[in-house]
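> The structure under discussion is supplied below as structure tokens; questions concerning it will follow.
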Amino acid sequence: MIPLQHGLILAAILFVLGLTGLVIRRNLLFMLIGLEIMINASALAFVVAGSYWGQTDGQVMYILAISLAAAEASIGLALLLQLHRRRQNLNIDSVSEMRG
């Protein structure tokens, strides 16, 4: 069994990597990937904590987080596909330009 500290440290590292990818990258697809990494890191923290205390709540929260991530990914990818068809670019700077 993995100790609680090791699992939570791994989840924190994954969360920081996802947050870094979300903040630094200017491509919307990579920002979506960073958000997915952050969701998976929080799900990992739930599973590790639930395993440590012998509760099944962590696994239930993992299923909830995975279903949330799947819904977010499908909607996000559909929006990115439409944006790419309209602008031929997924750069956040070109998307934020206002028409006027």
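Note: Cβ is positioned from N, Cα and C throughout, glycine not excepted.
None of the listed substitutions appears in this model.
Swiss-Prot gives this note for the published mutagenesis Glu36 to Ala: Retains 2% dNADH oxidase and dNADH-DB reductase activity. What Swiss-Prot notes for the published mutagenesis of Glu36 to Gln is this: Retains 2% dNADH oxidase and dNADH-DB reductase activity, neither a membrane potential nor a proton gradient can be formed by isolated membranes. Here the residue is the original one, but Swiss-Prot notes a mutagenesis experiment at this spot, Glu72 to Gln: Retains 22% dNADH oxidase and dNADH-DB reductase activity. A mutagenesis experiment is reported in Swiss-Prot for this position, Glu72 to Ala, and the note states: Retains 43% dNADH oxidase and dNADH-DB reductase activity.
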> If you count CB neighbours within 10 Å, which one among the mutagenesis positions Glu36, Glu72 has the smallest count?
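Each of the mutagenesis positions Glu36, Glu72 was scored; lowest Cβ tally within 10 Å is Glu72.
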> Pop the Cα-Cα gap between Glu72 (mutagenesis position) and Glu36 (mutagenesis position) into the table, whole Å please.
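Glu72 (mutagenesis position) has its Cα 9 Å from the Cα of Glu36 (mutagenesis position).
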> What does DSSP assign Glu36 (mutagenesis position), in three states?
helix
